[in-house]
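Undergrad: Pulled these from Swiss-Prot:
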- 49-110: domain 'Chitin-binding type R&R' (DOMAIN)
- Val13 to Leu: In strain: 0101.3, 0101.4, 0101.5, 0101.7, 0101.9, MSH22, MA28, MA32, MSH38, SP138, SP235 and SP295 (VARIANT)
- Pro29 to Gln: In strain: 0101.3, 0101.4, 0101.5, 0101.7, 0101.9, MSH22, MA28, MA32, MSH38, SP138, SP235 and SP295 (VARIANT)
- Val47 to Ile: In strain: 0101.3, 0101.4, 0101.5, 0101.7, 0101.9, MSH22, MA28, MA32, MSH38, SP138, SP235 and SP295 (VARIANT)
- Phe52 to Tyr: In strain: SP235 (VARIANT)
- Asp53 to His: In strain: 0101.5 (VARIANT)
- Leu56 to Phe: In strain: MSH22 (VARIANT)
Amino acid sequence: MFKFVMVFAVLGVAAAGVAHVPHPQVSHPVGRSEDVHAEVKSEHSDVRADGFDADLLVSNSIQQASSGDVHGNIHGSFSWISPEGEHVEIKYVADENGYQPVGAVLPTPPPIPEAIARAVAWLEAHPQAPEPVHHSHH
């Protein structure tokens, strides 16, 4: 019983010590000074039985627009001015294939090597027949 009490006492002290560890304050410079006082310049939303349309314009040049249909497909875009002063825009589709963003600032995968592309095309043109399943009775 004494060991049992000691184990829980040690665990309690350890947990209390972890709870009082100070967390350093980290400053994250984000955005621009005018972002702090940004105001909504226009906002519109129209929700209907067959879908919706919505858009937003903020005084610091942030914009958002989207529309959706009754099947859950959404098309939209959002944009802002980067800290470097560049206009950044992302267009997207969200549907049964997932979220598909497109924009110049997004990374793109390298091209598929020609040999791999030929191999994939050959495999698609020559599908393998399923192998028969053999059951052995013992």
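For all residues, glycine too, the Cβ spot is worked out from N, Cα and C.
Those substitutions? Not in this structure, it's all original residues.
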Undergrad: For the variant positions Val47, Leu56, which Cβ has the most other Cβ atoms within 10 Å, all shown protein chains included?
TA: Leu56
Undergrad: Round to the nearest Å and give the CA-to-CA distance linking Asp53 (variant position) with Val47 (variant position).
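TA: Here the two Cα atoms lie 7 Å apart.
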Undergrad: Tally every other Cβ atom lying within 10 Å of the Cβ atom of Phe52 (variant position).
TA: 15
Undergrad: If you measure Leu56 (variant position) to Val47 (variant position) at Cα, how many Å is it?
TA: 15
Undergrad: In the predicted model, what is the mean pLDDT computed over the domain 'Chitin-binding type R&R' (49-110)?
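TA: Averaged over the domain 'Chitin-binding type R&R' (49-110), per-residue pLDDT gives 95.
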